[in-house]
Amino acid sequence: MKLTCVVIVAVLLLTACQLITADDSRGTQKHRALGSTTELSLSTRCKSPGSSCSPTSYNCCRSCNPYTKRCYG
């Protein structure tokens, strides 16, 4: 009888912890590394593909073509 009560209480506590954790994690990403790179790319201003660029200024989102001096993505 005591063991049954302990198991029921443990299951209820674990279920409550799962529900609380699920509510807190809404809108966040599962992997922290992906979240940090996403935040970095959203917070930096970069030029869209086809915009003029300089290969040394690193202002394109991906890369700058040194021959055409245009961003490509």
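Note that Cβ sites are derived from N, Cα and C of the backbone, with glycine treated the same way.
Quoted from Swiss-Prot, the note attached to the mutagenesis of Lys47 to Ala states: Strong decrease in activity. All protein chains shown were included, and the count of other CB atoms within 10 Å of the CB of Lys47 (mutagenesis position) stands at 17. Mapped onto three states, the DSSP output places Lys47 (mutagenesis position) in strand.
Taken residue by residue with DSSP, Tyr58 (mutagenesis position) is part of neither helix nor strand, so it is coil. Quoting Swiss-Prot on the mutagenesis of Tyr58 to Ala: Strong decrease in activity.
Counting only same-chain residues at least 6 apart in sequence, those with a Cβ under 8 Å from the Cβ of Tyr58 (mutagenesis position) are Cys64. In Swiss-Prot, a mutagenesis experiment is listed as Tyr58 to Phe, annotated with the note Decrease in affinity.
Here Swiss-Prot notes a mutagenesis experiment, Arg62 to Ala, with the remark: Decrease in potency, but not in affinity. Arg62 (mutagenesis position) counts 10 other C-beta atoms within 10 Å of its own C-beta, drawing on all protein chains shown.
The Cβ neighbour count for Tyr67 (mutagenesis position), using a 10 Å radius over every protein chain in view, is 7. Under its mutagenesis annotations, Swiss-Prot gives Tyr67 to Ala the following note: Decrease in potency, but not in affinity.
For Lys69 (mutagenesis position), the same-chain residues lying six or more positions away in sequence with a CB closer than 8 A to its CB are Ser52, Cys53, Ser54, Pro55. Record note (Swiss-Prot) on the mutagenesis of Lys69 to Ala: Decrease in potency, but not in affinity.
DSSP assigns Arg70 (mutagenesis position) to a strand. Every protein chain considered, the tally of other Cβ atoms within 10 Å of the Cβ of Arg70 (mutagenesis position) stands at 15. One mutagenesis experiment catalogued in Swiss-Prot, Arg70 to Ala, is accompanied by this note: No change in activity.
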